[in-house]
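Q: First the structure, then my questions, so here it is.
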Amino acid sequence: MGMSKSRGCFGYPLSIFFIVVNEFCERFSYYGMRALLVLYFRNFLGWDDNLSTAIYHTFVALCYLTPILGALIADSWLGKFKTIVSLSIVYTIGQAVISVSSINDLTDHDHNGSPDSLPVHVALSMVGLALIALGTGGIKPCVSAFGGDQFEEGQEKQRNRFFSIFYLAINGGSLLSTIITPILRVQQCGIHSQQACYPLAFGVPAALMAVALIVFVLGSGMYKKFQPQGNIMGKVAKCIGFAIKNRFRHRSKAYPKREHWLDWAKEKYDERLISQIKMVTKVMFLYIPLPMFWALFDQQGSRWTLQATTMNGKIGAIEIQPDQMQTVNAILIVIMVPIVDAVVYPLIAKCGFNFTSLKKMTVGMFLASMAFVVAAIVQVEIDKTLPVFPGGNQVQIKVLNIGNNNMTVHFPGNSVTLAQMSQTDTFMTFDIDKLTSINISSSGSPGVTTVAHDFEQGHRHTLLVWNPSQYRVVKDGLNQKPEKGENGIRFVNTLNEMVTIKMSGKVYENVTSHNASGYQFFPSGEKQYTINTTAVAPTCLTDFKSSNLDFGSAYTYVIRRASDGCLEVKEFEDIPPNTVNMALQIPQYFLLTCGEVVFSVTGLEFSYSQAPSNMKSVLQAGWLLTVAVGNIIVLIVAGAGHFPKQWAEYILFASLLLVVCVIFAIMARFYTYINPAEIEAQFDEDEKKKGIGKENPYSSLEPVSQTNM
């Protein structure tokens with residue numbers, strides 16, 4: 001064992017402050033990056049909701065599978081310190097790679113605002129995420145245990161407080177990052193064109209990871225560094241493998257039965273190890289239903305974020321971005337953990353109710369299930385406000401009269417008459433095979449003009465008319481609400497020459513006469529824009545201001561010549577803004593956070609209390625593995641489900657967890673609590689009597705009651 005001399009501050013080893021700061025920065029880096037992923041996949045890489053959700057949960061699953069690799073490296077090869085440093089370097093490189101992958105100008109050679117080679121961005125993103133998963137997962141089982149190693153015997157009180165501080169550092173980093181990085185994302189940046197600033201939003205977490213690494217290395221001279229003492233997970237696996245093999249070798253009736261299947265390892269392994277593995281397998285058996293909880297919990301960053309994009313983020317004077325709603329969980333965690341520990345549990349105990357660890361975990365599962373019932377109710381309310389878009393064999397048409405006369409448009413079975421500068425109230429829906437003819441007429445002009453156009457099924461179209469014989473059909477290109485709560489704006493030019501419009505850093509270039517531009521998308525708020533044209537006198541006003549944009553709307557701005565010869569702009573609503581407020585997500589976040597506090601914190605404490613001293617790392621890896629399996633469950637459901645309504649998927653998850661909750665309650669009913677310390681003390685006593693007096697070579701890992709490891 002190699003160690004440095006321990007220096008103290010307020011009764012704590014000075015080294016632990018470097019570890020706490022490192023953990024704060026690392027969690028800021030991880031959660032700041034993770035908060036952006038789903039919207040980055042959908043809006044930058046152009047993936048649909050299901051693929052975005054699937055890749056997101058694949059990444060999270062990898063982050064919770066790699067701790068097994070990290071524990072193996074630390075235990076059998078590098079030790080905790082070198083493992084943390086080495087994998088933190090990998091982690092930092094991964095964060096830098098994904099930041100570079102989000103630079104639009106990397107492949108935007110024609111400077112049109114869109115990447116010319118999306119596969120390059122996808123490849124870089126996947127490489128970055130793979131490196132991050134290896135780095136963050138690999139250091140997970142090492143950092144908290146390394147912090148525990150810094151304390152001397154007799155410092156149990158300080159060690160327990162350290163883990164509380166460590167837990168708050170994790171949630172503090174998570175909270176700040178999920179507030180800050182979405183703000184950075186909505187900024188506009190770019191060399192040749194302006195887009196959502198993903199490079200900055202990913203770059204700040206990358207910088208924080210570099211800071212985390214530097215801070216950790218600066219404390220190197222103060223750390224106690226234990227040499228690797230052998231791979232206990234390997235010993236456990238070999239013992240279990242030998243027991244199974246030996247049992248099948250001796251399965252005939254000629255061999256007497258043994259009390260436990262692990263007793264078949266006695267020919268090769270000592271009773272202490274076998275007894276310790278029995279304790280671990282009892283807890284591991286209880287882990288079997290747990291992934292279902294994580295399958296629901298980790299959807300905060302995917303489905304719930306996507307749900308928030310269809311809601312209104314104005315809460316009083318505050319304006320919240322969809323990916324910032326995840327901060328509600330971190331805020332509630334910081335508030336509720338001390339309240340539950342100091343108030344709720346003591347009150348329950350005073351009432352005489354034996355609220356055991358497994359009962360707490362059962363309640364946590366139930367609360368998470370109810371959170372998804374609430375999410376389903378909110379989704380039903382959202383669905384009521386969403387516009388209806390055309391089906392596969394339908395088209396939708398809106399008529400916009402941009403002329404100076406009244407116009408009548410005749411559809412099969414229906415006619416609409418529009419005054420000058422007006423549009424139909426809604427999009428009209430037609431089956432494509434029944435849309436046989438469309439005719440335009442005007443009371444001031446003789447004759448009827450037939451609209452000759454092949455409407456594209458499954459899409460919305462705008463029919464621009466300005467006199468009975470002149471019209472233009474424009475395919476809108478919007479078949480859903482604008483993504484990430486932004487607002488779509490397009491311009492219609494009624495002048496006799498081309499115009500160019502600049503709005504908040506984006507350019508609508510060369511919009512031809514009596515034609516419409518494509519939509520461009522902007523966050524909420526008022527937007528300044530300038531119309532460049534030579535069609536009006538230099539003294540005329542060319543700078544204008546939009547209305548106060550809300551969330552998820554779309555508008556058409558018609559540019560026309562006013563009576564004084566200058567320009568005027570009229571606004572028409574294409575898609576109404578979101579009306580269901582994001583505040584309605586708070587109850588589901590509250591229920592899920594309550595479930596997290598009583599499930600996750602209790603689960604780790606229970607696992608460690610029931611584990612032998614030298615196998616706490618084994619159970620820590622097993623606990624993290626349940627998170628990985630939970631994300632794999634989401635992958636399977638998202639890939640195979642394809643529910644027509646999102647609320648139905650929420651109800652499915654709630655029902656599955658409720659069933660699992662009942663199963664877990666039954667399993668918990670038959671579980672017998674043990675005291676591993678007493679069992680190990682008995683082995684020590686027996687060995688002393690036999691004159692063996694072996695010292696257990698494996699140091700214990702202290703439990704860390706935290707949910708965001």
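Glycine is no exception: its Cβ is also placed from the backbone N, Cα and C atoms.
No noted substitution is present; original residues retained.
Straight out of Swiss-Prot:
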type    : residues      : note
MUTAGEN : Asp476 to Ala : Does not affect trypsin-binding
MUTAGEN : Glu509 to Arg : Does not affect trypsin-binding
MUTAGEN : Asn515 to Ala : Does not affect trypsin-binding
MUTAGEN : Asp550 to Ala : Reduced trypsin-binding; when associated with A-573
MUTAGEN : Glu573 to Ala : Reduced trypsin-binding; when associated with A-550
Q: Please report the distance from the Cα of Asp476 (mutagenesis position) to the Cα of Asn515 (mutagenesis position), rounded to the nearest angstrom.
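A: Distance (Cα to Cα, whole Å): 12 Å.
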Q: Please report the DSSP secondary structure of Asp550 (mutagenesis position), reduced to three states.
A: coil
Q: Whole-number answer please: how many Å between the C-alpha atoms of Glu573 (mutagenesis position) and Asn515 (mutagenesis position)?
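A: Counting only the Cα atoms, the answer is 17 Å.
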Q: Out of Glu509, Asp550, which has the highest number of nearby Cβ atoms, where nearby means within 10 Å of its Cβ, if these are the mutagenesis positions?
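A: Neighbour-count leader: Asp550.
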Q: Between Asn515 (mutagenesis position) and Asp550 (mutagenesis position), what is the CA-CA distance rounded to a whole number of Å?
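A: With distance taken Cα to Cα, Asp550 (mutagenesis position) is 26 Å from Asn515 (mutagenesis position).
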Q: What's the most sparsely packed of the mutagenesis positions Asp476, Glu573, counting other C-beta atoms within 10 A?
A: Glu573
Q: Could you tell me which three-state DSSP class Asp476 (mutagenesis position) falls into?
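A: In the DSSP reduction, Asp476 (mutagenesis position) maps to coil.
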Q: Kindly assign Glu573 (mutagenesis position) to one of the three DSSP-derived states: helix, strand or coil.
A: strand
Q: What does DSSP call Glu509 (mutagenesis position) in the simple three-state scheme?
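A: Looking at the DSSP assignment, Glu509 (mutagenesis position) belongs to a strand.
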